[in-house]
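First the structure, in the form of structure tokens, and then the observations on it.
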Amino acid sequence: MLSLDFLDDVRRMNKRQLYYQVLNFGMIVSSALMIWKGLMVITGSESPIVVVLSGSMEPAFHRGDLLFLTNRVEDPIRVGEIVVFRIEGREIPIVHRVLKIHEKQNGHIKFLTKGDNNAVDDRGLYKQGQHWLEKKDVVGRARGFVPYIGIVTILMNDYPKFKYAVLFLLGLFVLVHRE
């Protein structure tokens, strides 16, 4: 049987202790947001950490791998580099390798991508009439990764009840934990 001792702990708290715990929770959330914003500034990427959601980049990256990105304007995009990009009309960014670069005489660069595990290039994924990606489409470039750590994110997206259970337990831990 599940022990509900934590409810007794919450009931025993006076208003000041409960207020302190809620304030603690707010500080944790604020700190996490500040760290995220700081990473955005340092890396130059709107999303400095992403999770690989499909097997299209195997064997380089597997579903659930956590990627660390940078997006420095001064760094040129190179063939073979792994980029994370957004396509207009799609919410989720895509992680694929640069296959070809098309450079115009004015210095404007366009490029074509492909997943390592895919048979064809990504032109079928781009919006209709678009044959190349531009630098403005890039969210970041992979600079490092941690294998399978992001599987928790995938589980939370695939199973919303799991997500709410984890968030509830984390919130409860912060409220009940004294220190």
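Each position is counted from 1, following the chain as shown.
Cβ from N, Cα, C; glycine included.
Every residue here is the original one, so none of the noted swaps is modelled.
Note that the structure is predicted; figures quoted are calculated from it, not measured.
Positions annotated as active site, charge relay system by Swiss-Prot: S56 (among others). Within its own chain, S56 (mutagenesis position) has I94, V95, H96, G115, D116, N117, N118 as residues 6 or more apart in sequence whose C-beta sits under 8 angstroms from its own.
Here Swiss-Prot flags H96 (among others) as active site, charge relay system, drawing on a curator's inference. Under DSSP, H96 (active site, charge relay system) is assigned to a strand (E or B) in the three-state scheme. Around the Cβ of H96 (active site, charge relay system), the number of neighbouring Cβ atoms within 10 Å comes to 22.
Among the features that Swiss-Prot reports, active site, charge relay system is placed at D122 (among others), with the record citing a curator's inference. Taking Cβ-Cβ distances under 8 Å and a sequence gap of 6 or more within the same chain, the neighbours of D122 (mutagenesis position) are I94, H96, L112, T113, K114, G115.
What Swiss-Prot notes for the published mutagenesis of S56 to A is this: Loss of catalytic activity.
Over all protein chains present, the Cβ of R97 (mutagenesis position) has 19 other Cβ atoms lying within 10 Å. While the structure shown retains the original residue, Swiss-Prot records the mutagenesis experiment R97 to D with this note: Slight reduction in catalytic activity; when associated with R-116.
DSSP assigns D116 (mutagenesis position) to coil in the three-state reduction, placing it in neither a helix nor a strand. In Swiss-Prot, a mutagenesis experiment is listed as D116 to R, annotated with the note Slight reduction in catalytic activity; when associated with D-97.
Among the mutagenesis entries in Swiss-Prot is D116 to N, noted as: Moderate reduction in catalytic activity. Reduces protein stability.
Secondary structure from DSSP puts D121 (mutagenesis position) in coil. Listed in Swiss-Prot as a mutagenesis experiment, D121 to N is described as follows: No effect on catalytic activity or protein stability.
For D122 to N, Swiss-Prot lists a mutagenesis experiment annotated as follows: Loss of catalytic activity. Slight reduction in protein stability.
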**Report entry** Cβ packing number for D116 (mutagenesis position), 10 Å threshold
**Finding:** 15
Report summary line: For D121 (mutagenesis position), the nonlocal same-chain Cβ neighbours (under 8 Å, six or more residues apart) come out as L99, L112, T113, K114
